[in-house]
Structures are given as structure tokens and as C-alpha cells.
Amino acid sequence: MLYLLALVTVLAGLLHYYFTRTFNYWKKRNVAGPKPVPFFGNLKDSVLRRKPQVMVYKSIYDEFPNEKVVGIYRMTTPSVLLRDLDIIKHVLIKDFESFADRGVEFSLDGLGANIFHADGDRWRSLRNRFTPLFTSGKLKSMLPLMSQVGDRFINSIDEVSQTQPEQSIHNLVQKFTMTNIAACVFGLNLDEGMLKTLEDLDKHIFTVNYSAELDMMYPGILKKLNGSLFPKVVSKFFDNLTKNVLEMRKGTPSYQKDMIDLIQELREKKTLELSRKHENEDVKALELTDGVISAQMFIFYMAGYETSATTMTYLFYELAKNPDIQDKLIAEIDEVLSRHDGNITYECLSEMTYLSKVFDETLRKYPVADFTQRNAKTDYVFPGTDITIKKGQTIIVSTWGIQNDPKYYPNPEKFDPERFNPENVKDRHPCAYLPFSAGPRNCLGMRFAKWQSEVCIMKVLSKYRVEPSMKSSGPFKFDPMRLFALPKGGIYVNLVRR
């Protein structure tokens, strides 16, 4: 018995040492930060699914108001959380080449070759190739299709709201963004069966699992073990979708030159030349396997539909709570649409100045893309400090913390679109507003996201008002199992026909 007790004691001691061995890293370097917990580091609440990770980072941001750089532990791995906007500007923009990678690599067969997670060279080539899909000219050509999707969406709202005006607004607007992404990006017209399949798939994509924590504990392990952040069912679905869509198109271009047209062009080339930083640099071409192609379809779908749906959910919630803002917005929508014979055009959207402010303020208060992550490609001393981050270490920027900091946004809990008047914007630090990140690696589809959201909002508010629901009257309790921050149980509003 004594031997067993001694063995257990020794084993416990070894485990404690192993899971705390790095915890003096920042203390030795005189970098302030929260006290880590064995095994969990500073992420205990998110690992135990008590809070979303984004809210854990916000809490750390709030805890150290006088620090420029905060030393944190993502599990047992030393990382930093940046608070100083000038330093953030250096990392994201001025010294971008030192932080070009996100540091989240996983199996290329498990969707890891997508443009969001791709490393520097692969990312550059993919970004350059897909940028033409999101030019102003391309988006203008998509507006009539977005408007048609919006009209069908209103018809579906008419049906459900007649018998049940109280609706989960997130579930509702998801149907619009799913259908719109499918139509504008993939050239697909979704039927009810496909919508149900995508709704089921949502749970697999946006329910958090422990792959990310494993990669924090052992950086690079997912890539080494050919593992993925997403379940096999997700990659299998997008592999099949890619195959079926390309087979349907059979090399015939669409009238609007959508993403599938670009993918068909890439397929014919077989490889994609990687960008060279220097003229004489020897780089290998990226082989365009079916896995690489389906990874792009996955990320454009994932990023395009859920971020917009979540943003609109919060926007309609705030309008229901603030009827004066809703009245002003409805008046603008009615006036602008009347000048354009009810048609939503590029010129029409350009005149929707108050809608733009409401949208921007929603993303200020609820930055659904959560936090920005970058990996150091070299040892780097943060400007204005003597703090060095080592090559391979991770940087976190708490967008939620910055954009709800009273230092930059007085009374941050107040929903105030006037924060985005031109005179207020010009006096604000450029890195005080980062819903789409900043610099060369900002969100490629941010204009698409804004336009599709504005089309949906205009369609809804031209026919309906939103009013508060008793189901969503209390303080939010964010769902710790959801990848993007969304209240547990969703958000409900009452849809009232105008």
C-alpha cells in the first residue's frame, strides 16, 4: 500500500511539473500577466466550456489596463496578448512580414489548405488568385442575385411570422446567408433538403472541440499527425460538394464569373505558382489537389454565411431595444428605395449612410470574428518596450476587449451609431476598430459580408419592424460551445408587419 501511495505521489509530482514547467517564462522576463493554472494555463474557463475563448481573452485584456503587452499561457505554451494599439499596428501592418502566419496549421486533407489558415507563401498565392472575386465590379454584378435571394427570404418570413411573430432571429437570417452564399459564390439554388443538410452541418463546423487546445499544448501537432480542426464529416461534405458542383458546371463558365469559374481555371493549370518575396527565391508550386480546392469552398462558405448571420442577429436585437434608431433607419431605407424605384443597386447602398453606421456599430459592440491571432516568424522586440517574442510564439489581439474599452469608446455598452460619423472616425486610432482585422491579412470578403448583410436588412425593414421579445430580455450568457460568440439559446425578436 505504501509503495502504491509513493508511486501515485511521484506520478502526481511529475505530472504537476510537466504541466507547469513553462509557467515562469514571463515572470523571468518581467512581463505582467494573469497567474496560470496547471495544465490549463490561462484558459481554464474556455477549456472547461464555461466561457467562450473570446471572453476569456477579453477578461485578460480588462484585467491589465496599464500594460502594453500581457504575458499569457495558452494551455502550457507562452504567448502574448497585445493591448497597445501602436504595437498592434506594427504587428498587423508595418511589420507584417514578421507576422504573416496565423500559426494554426492542420491537415491539408482536412481542409487545412484554406486561404484563412494557410501559411505565408500559400496564403499569398491563394489571396492573389481569389481577390478578383471580391472587387467592386464583381460585387456589383452580384447585387441583383442578392436582391432576388432577399425577396424569397421575405416570402419565407411572411409565411412563418403570420402564425408565430416571435422568432429566433439567428436561425432566420442563417437561411438568407446560406442561400445567398450558395447562389453568389457557388452558383447553387438551394432547396429545402439542402438547407436542412447545411443546418445539420452547422453543428459540426461551429461547435468547438478540443483540437485547438491540443494544438496549443503541442504547437504543430495537428499538422504532424495529419489531424484537423474540423470533424471528418465536414471535409467529406465539401469534397463531395466540390465534385458535384464542378461536374454540374462541366467547364462551362457562368454569366457572372463566380468562384467556381476561378476554381475551374485553377484546375486546368494543375498547380498554382507560389509568390516569391525575392526574384531569385526558389519556391515550389502548390499542387491543386481536390482537397485544396474543397478547402477554399469550405472557408468561403463558413466565413461568408455565419459571421454575417451572427452580425445581423445582434443588429436586429439592438434595433428592437432602440426603437429611435430603428425609426431613423427605416426612414432612410424608405427614402433611398423610393429614389431607386425599390431596386437595391450599388448607388442605392452608397446612399445608405445611416445603415452603414448601424452596421459598423454592431460590429464594434459585437465583433463576431472574435480575436486576431498571428505567429512570430522571427524573434521580435515590441516597439516602445524591452519585451521580445520568440520565433514561433503566438500573438493574440482581443478585438472584443479593444472595441469595448471605454478609453476608445466612452460608455461602450451603449449602442450608438453616431460613433461612426466621419469626424469621429478620423480622430480614432486605426487599430481601435478591427472587426475584419487589418493589414495585408485582413478579411478578403469584408465588402461582400457588408453588402449581403445590408441587402438583407433593407429587405426585412422595408416590410417589418422588430420588437423586443421576453425570451431575450436579460443579460447575455454566451454559449461556450459555439465557435463564434452567441448567447445560449439564441436571440429572439418579434417581427411586426409594417
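Glycine residues also receive a Cβ, built from the backbone N, Cα and C atoms like all the rest.
Per Swiss-Prot, the feature heme binding site maps to C443. The secondary structure of C443 (heme binding site), as reduced to three states from DSSP, is coil rather than helix or strand. Of all Cβ atoms in the shown protein chains, 17 besides its own fall within 10 Å of the Cβ of C443 (heme binding site).
In Swiss-Prot, the entry for natural variant N24 to D states: In 6B1-2 and 6B1-3. The structure shown retains the original residue. Spatially close to N24 (variant position) yet at least six residues away along the chain is no residue at all, judged by Cβ distances under 8 angstroms.
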